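Q: Take a look at this one; I'll ask things after.
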Amino acid sequence: MYGHLSLSTLSLLAVVAAAPFPESWLQPRDSDVSQLFRRGAPDPKASDYLSYYPSPGSTPNVSTIPQAWLDKLATVQLPNVSVATANDGRPTYPNNENDGDSEICSFTDQCYVEDDLYSPPGEKVWALSFDDGPTDVSPALYDYLAQNNISSSATHFMIGGNIITSPQSVLIAIEAGGHLAVHTWSHPYMTTLTNEQVVAELGWTMQALSDLNGGRIPMYWRPPYGDVDNRVRAIAKGVFGLVTVLWDSDTNDWAISDQPDQYSVASVEAYFDTLVTGNRTQGLLLLEHELDNNTVEVFETEYPKAVANGWSVKNVADAFSMKWYLNSGKGNDDVVTTMSVAGTLTTAKPTHTSTSVASATATSSASVTDSAGVSIASAASSQESSSWPIANRPSLFVIACGLALAAIMV
């Protein structure tokens, strides 16, 4: 589920680097995106916490998409790239279109663009990241990171459905100083989704992470299976300001199996050894997972070897000398740099489907925080009845506006 053999280890020399995005694909640098996400965060301990989000495990229904996201999508000029079709684990395009062409630039065909993060600069810099969390083994991994004082040196690309079903694990990662990023809502092949479905997969995951992390807006995302093309890139960056993160080497830890013809812990560790104990000095951005005990075991075995061989371990943002979040600098306790206003908090009660709402209770609790993080004002609460679907609720958090987005697009 979490990988496929056509995306095995990528050689630097085999990867086709395409030109940077045409400027016309992206939203204007002075565009106001602050209205995309604005609302107070729900309490993850509350019994109705899950009702604030789409159901986990599948792509959110387009009816759940806030209108502000769709309005922003409508302003983004997208490249002329068709929606792909899943074909035995490899997305294919209609009319015999070549996924490696620069117009499409699918990473499935080992093509990436200049704006993608692929291999970190600097000698012996390991950009440490883990996909697919939080899972049952995540707390053990987070303990190991903390014991080795490297919690803040890891980026966790989290799945939205996992976030809302295991919010306490996310909070542990946040408290320890982990860097949080987006791995979509349900781990689909993104190039096979419509534009609106891509928006839903990314936006709701950003929403869930920001709600738990003090309004900090994720700045990075990694496509499941590495499945991204120029259409999906343009939506991610044009609508949400997200930077696409890929990898220069696949550890294949996701493929570990007891079957004799599959990868084993020993074989994955042997390949890992060639990366961190050999003569390589160029930076590493590996595909690794917090998926099960095997993936955690591989990392815990290889990390000491890397350190002993002079590797410097950093999270993705630090490895590329970039800030952690769209609206905050470095760390989970750094000041949120844009003005933030918590709007109406609406509790949705699902009825017969995961995307319809029969009734809602709205509690308004507005507050304003200045650039120094000082609370300026708060408003009283009120309750009222409503029958809004999720898509019509006020947005949930403040995303970085013009200057923040411009900074990452330079």
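The backbone N, Cα and C atoms fix where each Cβ goes, and this holds for glycine too.
Relevant sequence annotations retrieved from Swiss-Prot are reproduced here:
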- D131: active site, proton acceptor (ACT_SITE)
- H289: active site, proton donor (ACT_SITE)
- D132, H183, H187: Co(2+) binding site (BINDING)
- 124-314: domain 'NodB homology' (DOMAIN)
- P22 to H: In strain: CAP 67 (VARIANT)
- M219 to L: In strain: CAP 67 (VARIANT)
Q: Taking the Cα atoms as reference points, how far is D132 (Co(2+) binding site) from the residue listed as 'active site, proton donor' in Å?
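A: Computed Cα spacing between D132 (Co(2+) binding site) and the residue listed as 'active site, proton donor' is 6 Å.
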Q: Can you tell me the CA-to-CA distance separating H183 (Co(2+) binding site) and the residue listed as 'active site, proton donor', as a whole number of Å?
A: 11
Q: Compare the Cα of H187 (Co(2+) binding site) against each of the recorded positions D131, M219, H289 and report the nearest.
A: D131
Q: Hey, how far is H289 (active site, proton donor) from the residue listed as 'active site, proton acceptor', Cα to Cα, in Å?
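A: The Cα atom of H289 (active site, proton donor) is 5 Å away from the Cα atom of the residue listed as 'active site, proton acceptor'.
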Q: Drop a 10 Å sphere on every Cβ of the recorded positions H183, H187, H289 and tell me which sphere holds the fewest other Cβ atoms.
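A: Ranked by other Cβ atoms within 10 Å, the recorded positions H183, H187, H289 bottom out at H187.
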Q: Can you tell me how many other Cβ atoms are located within 10 Å of the Cβ belonging to M219 (variant position)?
A: 29
